[in-house]
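One structure is given below, encoded as structure tokens.
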Amino acid sequence: MMITRGGAKAAKSLLVAAGPRLFSTVRTVSSHEALSASHILKPGVTSAWIWTRAPTIGGMRFASTITLGEKTPMKEEDANQKKTENESTGGDAAGGNNKGDKGIASYWGVEPNKITKEDGSEWKWNCFRPWETYKADITIDLKKHHVPTTFLDRIAYWTVKSLRWPTDLFFQRRYGCRAMMLETVAAVPGMVGGMLLHCKSLRRFEQSGGWIKALLEEAENERMHLMTFMEVAKPKWYERALVITVQGVFFNAYFLGYLISPKFAHRMVGYLEEEAIHSYTEFLKELDKGNIENVPAPAIAIDYWRLPADATLRDVVMVVRADEAHHRDVNHFASDIHYQGRELKEAPAPIGYH
């Protein structure tokens, strides 16, 4: 009797729980039908289907349709998980969990500004911009020479003269390759001096008087000389190896020299620029004699120095020689400032001196 009553109660519980599903007049809808009907009748509302388990029917599943606008435990859980991941990524990237932070996986693909020339055509160079171009002052005095008067001046002068002999022996009259080698060396002092002045400005919490910018401009100008002559002279493999060796030695030597005596370092660069003027003068003589072909100027040189479209290699050598004369003046001026017992910041730097 007790077993019969217990069985009846269990059966009643099963009927109450399963009745709405087993004895409902509503037809079960498949996933395909649910998606099709929802799209046809309610094009603005997207439907999806999920599987649900009956509470007391072991292993039985039924399909039902819901709209995406309705909240379900599964969707709320997914949304919370994504929110947590975004906050975690943003916190790792920004160093905190500030509200509104957005995690970025990569910054690749920053779009540059579109730049055009004065005539409206597209600017094709990425290594320099139109506002960095200029017309070289070729009327500058090329024959000026600083007479060495002090012991350091004489050391600087004869150091540069001693470097000329192996250069003449190696390159002889191959002035294109000679110019390439010269520019790989001449581009180092401005960068070293600007870097050391930059660190000094940070260390002392003081301005540089514009000399950081002036020296870095010099280094960039010399680098553009190299990029230009690379279009004219194609260096051989052993010349490239020589460039690596010479640049490595000269960079470290000039770095130490500038730390020990800036006035000596600038004086030596001034004499080095005087030798560069001499080399480019000889280059022009060979062009005028016809020993070197006066080929059309590279496109990069025409845009950088604002040369006419029909400019030739001779025009390029002329403007490069004028640049070297300006660098000569800047470095002798910097050395004179130090000789007077003053710092570079006390005298205005010749920024934009071309």
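Positions of Cβ are set from backbone N, Cα and C atoms, glycine also.
Nothing has been swapped: the model has the original residues at all the noted spots.
Model, not experiment: these values are computed from the prediction.
For Glu183, Glu222, His225, Glu324, the entry in Swiss-Prot reads Fe cation 1 binding site. On its own chain, His225 (Fe cation 1 binding site) has Ala179, Glu183, Ala186, Ala187, Val320, Asp323 as residues at least 6 apart in sequence with a Cβ closer than 8 Å to its own Cβ.
Taken from Swiss-Prot, the feature Fe cation 2 binding site covers Glu222, Glu273, Glu324, His327, and the record attributes it to similarity to another entry. Long-range Cβ neighbours of Glu222 (Fe cation 1 binding site) (same chain, at least 6 residues apart, Cβ-Cβ under 8 Å): Glu183, Ala186, Ala187, Gly190, His327.
Experimental mutagenesis at this site is recorded by Swiss-Prot as Cys127 to Glu, Asp, Arg or Lys, annotated: Active enzyme insensitive to stimulation by pyruvate. For Cys127 (mutagenesis position), the same-chain residues 6+ apart in sequence whose C-beta sits under 8 angstroms from its C-beta are Met224, Met227.
Quoted from Swiss-Prot, the note on mutagenesis experiment Cys127 to Ala, Leu or Gln is: Loss of activity and stimulation by pyruvate. In the three-state DSSP scheme, Cys127 (mutagenesis position) is classed as coil.
Under 8 Å, Cβ to Cβ, and six or more positions away along its own chain, Phe264 (mutagenesis position) finds Leu152, Ile155, Ala156, Gly257, Ser335. According to Swiss-Prot, the mutagenesis experiment Phe264 to Leu carries the following note: Increased resistance to a substrate-analog inhibitor.
Among the mutagenesis experiments that Swiss-Prot reports, Met268 to Ile or Val is described with the note: Increased resistance to a substrate-analog inhibitor. In sequence order, Ala156, Thr159, Val160, Gly257 constitute the residues six or more apart from Met268 (mutagenesis position) in its chain with CB-CB distances below 8 Å.
A C-beta separation below 8 Å, combined with a sequence spacing of at least six in one chain, links Glu324 (Fe cation 1 binding site) to Ala186, Glu273, Ala276, Ile277, Tyr280. The number of other CB atoms found within 10 A of the CB of Glu183 (Fe cation 1 binding site), across every protein chain shown, is 24.
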